[in-house]
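Chemist: Features from Swiss-Prot:
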type	residues	note
VARIANT	Phe153 to Ser	In strain: Isolate Switzerland/V286/1992
VARIANT	Lys239 to Arg	In strain: Isolate Switzerland/V286/1992
VARIANT	Asp253 to Ile	In strain: Isolate Switzerland/V286/1992
Amino acid sequence: MSKIFVNPSAIRAGLADLEMAEETVDLVNKNIEDNQAHLQGEPIEVDALPEDMSKLQISERRPAQFTDNTGGKEEGSDEDFYMAESEDPYIPLQSYLEGVGIQLVRQMKTGERFFKIWSQAVEEIISYVTVHFPMPLGKSTEDKSTQTPEEKFKPSPQQAVTKKESQSSKIKTISQESSGPPALEWSTTNDEENASVEAEIAHQIAESFSKKYKFPSRSSGIFLFNFEQLKMNLDDIVKEAKKIPGVVRLAQDGFRLPLRCILGGVGSVNSKKFQLLVNSDKLGKIMQDDLNRYLAY
């Protein structure tokens with residue numbers, strides 16, 4: 001009877017995927033609870049308000065149309081204020097997000113990349129919200145009863161020059177904003193993109209956490225080293241890996257990362273054992289060759 005051996009790295013990678021999926025589901029549920037916090041509060045009792053406040057009437061009519069018959073419509077307004085549970089738009093949204101979270105967990109169990117799965121889920125959620133929660137048309141909130149007629153006046157020559165300068169500065173600002181941030185800094189300004197990049201780097205490192213890579217030694221030979229021997233947390237390894245040129249760009253595109261180059265770069269800075277064993281001159285050449293080979297794809 002043959003025995004089935006399971007690679008420990010595969011188990012660690014699966015556990016890391018499940019943890020990320022659970023954190024994603026918890027984050028979605030927390031956002032739903034925060035968005036529904038206003039629905040969980042207790043209504044204000046009118047009898048508990050001061051005596052002057054109970055006489056106020058809230059309506060969209062003009063001040064000239066206010067009358068003293070406030071008692072006839074209080075009962076109907078209370079019924080209209082509260083929304084029935086079947087009409088609450090957040091209930092189907094919560095069910096939809098829970099379904100998305102379950103689907104994410106299933107896809108990650110099959111071995112699909114987190115960056116690809118999360119990008120598709122974000123697009124689906126945006127399309128769902130766009131369809132079911134359309135933006136209301138802009139309404140004029142100006143109160144004509146409180147406005148005063150505008151007085152026309154001619155600006156002085158000095159004011160005209162100042163106005164032209166301010167307009168030109170606004171035009172320059174708008175043109176700079178429309179051109180977008182520089183290409184080298186766009187990834188640092190987008191928190192969601194950074195989270196996806198870090199998740200992709202962590203996923204690939206976790207898959208090969210115990211795999212040993214060959215490095216040149218000081219004794220003109222080679223030695224084997226892996227990420228476990230760094231004795232570092234995965235989050236710290238990811239932070240150091242992002243400092244290596246080209247790694248962030250490869251993770252954004254969902255390509256394979258030069259893990260030996262990452263291990264060499266992190267080990268040469270954070271591991272004394274690695275520093276004592278490695279030939280630093282040959283290490284730099286190997287890291288550069290790995291980067292060039294992976295970036296060529």
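Glycine too: its Cβ is placed from the backbone N, Cα and C atoms.
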Chemist: Taking 10 A as the limit, how many CB atoms besides its own sit near the CB of Asp253 (variant position)?
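Modeler: Its Cβ shell of radius 10 Å holds 10 other Cβ atoms.
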Chemist: Take the Cβ of Lys239 (variant position) and count every other Cβ within 10 Å, whichever protein chain it belongs to.
Modeler: 14
Chemist: Expressed to the nearest Å, what is the distance separating Asp253 (variant position) and Lys239 (variant position) at their Cα atoms?
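Modeler: The Cα atom of Asp253 (variant position) is 18 Å away from the Cα atom of Lys239 (variant position).
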